[in-house]
Amino acid sequence: MDCYRTSLSSSWIYPTVILCLFGFFSMMRPSEPFLIPYLSGPDKNLTSAEITNEIFPVWTYSYLVLLLPVFVLTDYVRYKPVIILQGISFIITWLLLLFGQGVKTMQVVEFFYGMVTAAEVAYYAYIYSVVSPEHYQRVSGYCRSVTLAAYTAGSVLAQLLVSLANMSYFYLNVISLASVSVAFLFSLFLPMPKKSMFFHAKPSREIKKSSSVNPVLEETHEGEAPGCEEQKPTSEILSTSGKLNKGQLNSLKPSNVTVDVFVQWFQDLKECYSSKRLFYWSLWWAFATAGFNQVLNYVQILWDYKAPSQDSSIYNGAVEAIATFGGAVAAFAVGYVKVNWDLLGELALVVFSVVNAGSLFLMHYTANIWACYAGYLIFKSSYMLLITIAVFQIAVNLNVERYALVFGINTFIALVIQTIMTVIVVDQRGLNLPVSIQFLVYGSYFAVIAGIFLMRSMYITYSTKSQKDVQSPAPSENPDVSHPEEESNIIMSTKL
């Protein structure tokens, strides 16, 4: 029996199933679409101003403060302890949400929820430490799909219970507490990884290429962004550099290894962001994600402002379910659309940023709750479609380690931007704007993003046309020779 359990645990199926079960129950939270009616209702008796200006900003600030330390800690302790910590934070969040009272307690709730969101990196990174590379794509798809399915199922369940069974919002939170508690139990059964991406990367793998050749200096393959060639994790580089063997690596002090890892991170990020293509897609990712998170934080308050939950039937659960499902379908469809994203990608950023701005303006100006719901559906679906394209454009030429770094830094920059918006627009120490005016600001924000990338798209189109005119009289030129004027146009040469 022990042999069977050991062989099962060592395969990729067992950790994938356990992780997916954790992901499902941690995201199956039917109380989520009805959080604002619960907080402003008789259970908590909080005002809209208290929720908007005093409670919700705490999540943004705590997420920003915790993200980078948790990102480093996740790799250092090899993922599982941070996943368990996330499960504990989930339970504390919902216990306080159920039985706590007052603004201060709800601010503590937001702090622990910031811990939950900061620890999400462990859920997505864990699988790369226990699954062989040939299963990465499949398993990553499972993990992401199950969270979308769980969120959709939770939203549908919530709407059915509220509309048909007239269930109290309090009991929706009881169901959420039970669900996240089950997720915590599943986290205890995850196998402990023997390696991680950076601090505990295995140094004993065979190196196919000669260690005397620096991969950064090798000729870039056609279609790869300069400086973003696939590179080995730090500890593997140390062990294969000809200066340190495995025994010497093990004898290094942990502080030295930590410094080496941070130095390698800095070098990797510097090389990756030197690619203009990756830089501009990352720029859109950071700015758009900041705006998207801000809208998600406060959209329920806007709905409650347009149609108060005490006076009318609300359909937040149905809207969230449709929006999530529609976004997932749009993101899935991207893989089957034959488009040269290198040529039209930034134009797509312009078009959909305009769509996002228009949907937010609609949500601000309309007095009809159904039009407000429709604007949100359009906004969320278009963002999920574009973020899928952006992730692919960024990750296509990066290995897992470099993608994790770029993802972490992009998320951190998005949080910095979101924090600045929160301080200026939302916080009581800033402008303290009412929620309806906030959405006018967010719509203007996406309009500015569209304007920036419109100018960038026009510049690329003009540069490409000029370059073709220059190259056409000289067809005998060596196509492998890089021209100085092509540097700003490097995205045109990428193969998908």
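If you go along the chain as it appears here, the first residue is 1 and each next one adds 1.
The backbone N, Cα and C atoms fix where each Cβ goes, and this holds for glycine too.
Neighbours of GLN86 (mutagenesis position), defined as other CB atoms within 10 A of its CB across all chains, total 26. According to DSSP, GLN86 (mutagenesis position) sits within a helical segment. For the mutagenesis result GLN86 to His, the note given in Swiss-Prot is Significant decrease in pyridoxine transport.
As a published mutagenesis entry, GLY87 to Val appears in Swiss-Prot alongside the note: Significant decrease in pyridoxine transport. Taking Cβ-Cβ distances under 8 Å and a sequence separation of 6 or more, the neighbours of GLY87 (mutagenesis position) in its chain are PHE22, SER26, VAL180, ALA183, PHE184, SER187.
Reduced to three states, the DSSP call for ILE91 (mutagenesis position) is helix. Where Swiss-Prot documents ILE91 to Ala as a mutagenesis experiment, the accompanying text is: Significant decrease in pyridoxine transport.
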